[in-house]
Amino acid sequence: MMNPRRLPPLPSSTSSASAADDMDPRVWRRLPQPLVDRILACLPTPSFLRLRAACRRFYHLLFSSPFLHSHLLLSPHLPFFAFVVPAAGHLLLLDPTATASWSRLPLPLPPVAGGPAAFSPAAASAGLLAFLSDASGHKTLLLANPITRLLAALPISPTPRLSPTVGLAAGPTSIIAVVAGDDLVSPFAVKNISADTFVADAASVPPSGFWAPSSLLPRLSSLDPRAGMAFASGRFYCMSSSPFAVLVFDVAENVWSKVQPPMRRFLRSPALVELGGGREGAARVALVSAVEKSRLSVPRSVRLWTLRGGGGGGGGGAWTEVARMPPEVHAQFAAAEGGRGFECAAHGDYVVLAPRGPVAQAPTSALVFDSRRDEWRWAPPCPYVVVAHHGGAGAAGFRVFAYEPRLATPAIGLLDATAPVALHGMHDG
């Protein structure tokens, strides 16, 4: 049994004035219990985790299917970002809103005695984080809910690979995972030939999911597993380099195609992200990249484009530049980045860019772009930089993903999930 005193409150994104208002117990005692449950279901996940220590009944709501279903439907969307340092044993969560703050959440991965982590962060979707096995060969993909510490593994991937690129799209009752590239054609050689797609849906047979027939990647594809994939309108998008191109995978058709990116000769550290979406509308695919062109008429910058009409087939789609980093902000960002590249993710209206640093350290800085307000601002320094002290394991360094803390991730129930070990709250100290 966990001790609720060990869970300091996560900084709230709401105003401090509301926190000063006390609840009148004479009112709350007289409220019908169904109404109280309805109110609790409307709370953000961090707020409910703090409140569950108030009484035993609130705690037991965590194991009530009707309550978890209501919370999934009614609780507000939280556009958090998860920074994953493979050797650190925990996530660093950034709340990018106006009162930006950091918090910490333990990772539920099983420990590996006497060696580096056997799984590395690969993707995230709908409150789930995906971790890919490091060993070459047929890959294991683990899905984890860090809040409930629920773990589930997909069936072993059918094609042996070295370091493939992973995409994940999870809904309340479905999971789609793509494992692409780095086919092991021999014990000593890899080629970007194919992709494997796993599909699980509560309405499918079997509901526990299956690996679809492999799909062929476009010729001359060169994938970077750190770049990951974006998902929108039933399609996955990922970057190919040398030269740069955007690969598009239509899940329903099981077919890949190419879309040309803007200014492809002058891109550096490009990343594809999902902008917008959530409960307010469909997500758009966006390209975030540094632009470096020798001509003085095109100064160095970081730009953001969105794609319209980027479907399958003949490589159609039009890119529209929607934002450009201001020169004074870019000067600070370029100094922090130092030519090492940057990690990038988008969640709702927010885009986070984090300069890459030393292997075993968490990010020292993060730049937040609010696309709705067209505003660039630096997040406060991460207070947990020194906690990544488990040696030099995880040579790829940290990754950043869009992450929404959720009490309920019912899609993971489609897999053979392990029982929850314990419930973890979010630590801010």
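Each Cβ is built from the backbone N, Cα and C atoms, and glycine gets one as well.
What Swiss-Prot records for 25-71 is domain 'F-box', and it gives sequence analysis as the kind of evidence.
A mutagenesis experiment is reported in Swiss-Prot for this position, SER15 to Pro, and the note states: In PBN6; bigger peduncle diameter due to larger vascular bundles, increased number of primary rachis branches (PRBs) and of the number of grains per panicle, thus leading to increased grain yield; when associated with V-39, G-226, C-295 and 315-G--G-317 DEL.
Mutagenesis annotation in Swiss-Prot: ILE39 to Val, described as In PBN6; bigger peduncle diameter due to larger vascular bundles, increased number of primary rachis branches (PRBs) and of the number of grains per panicle, thus leading to increased grain yield; when associated with P-15, G-226, C-295 and 315-G--G-317 DEL; the structure shown retains the original residue. Sequence-distant contacts of ILE39 (mutagenesis position), defined as residues of its own chain at least six apart whose C-beta falls under 8 angstroms from its C-beta, comprise LEU31. In the three-state DSSP assignment, the secondary structure recorded for ILE39 (mutagenesis position) is helix.
Cβ neighbour count for ARG226 (mutagenesis position) (all protein chains, 10 Å cutoff from its Cβ): 17. Quoting Swiss-Prot on the mutagenesis of ARG226 to Gly: In PBN6; bigger peduncle diameter due to larger vascular bundles, increased number of primary rachis branches (PRBs) and of the number of grains per panicle, thus leading to increased grain yield; when associated with P-15, V-39, G-226, C-295 and 315-G--G-317 DEL.
Among the mutagenesis results in Swiss-Prot, ARG295 to Cys has the note: In PBN6; bigger peduncle diameter due to larger vascular bundles, increased number of primary rachis branches (PRBs) and of the number of grains per panicle, thus leading to increased grain yield; when associated with P-15, V-39, G-226 and 315-G--G-317 DEL. The residue drawn here is the original one.
DSSP classifies ARG226 (mutagenesis position) as helix under the three-state reduction. Break the domain 'F-box' (25-71) down by DSSP state and the numbers are 40 helix, 0 strand, 7 coil.
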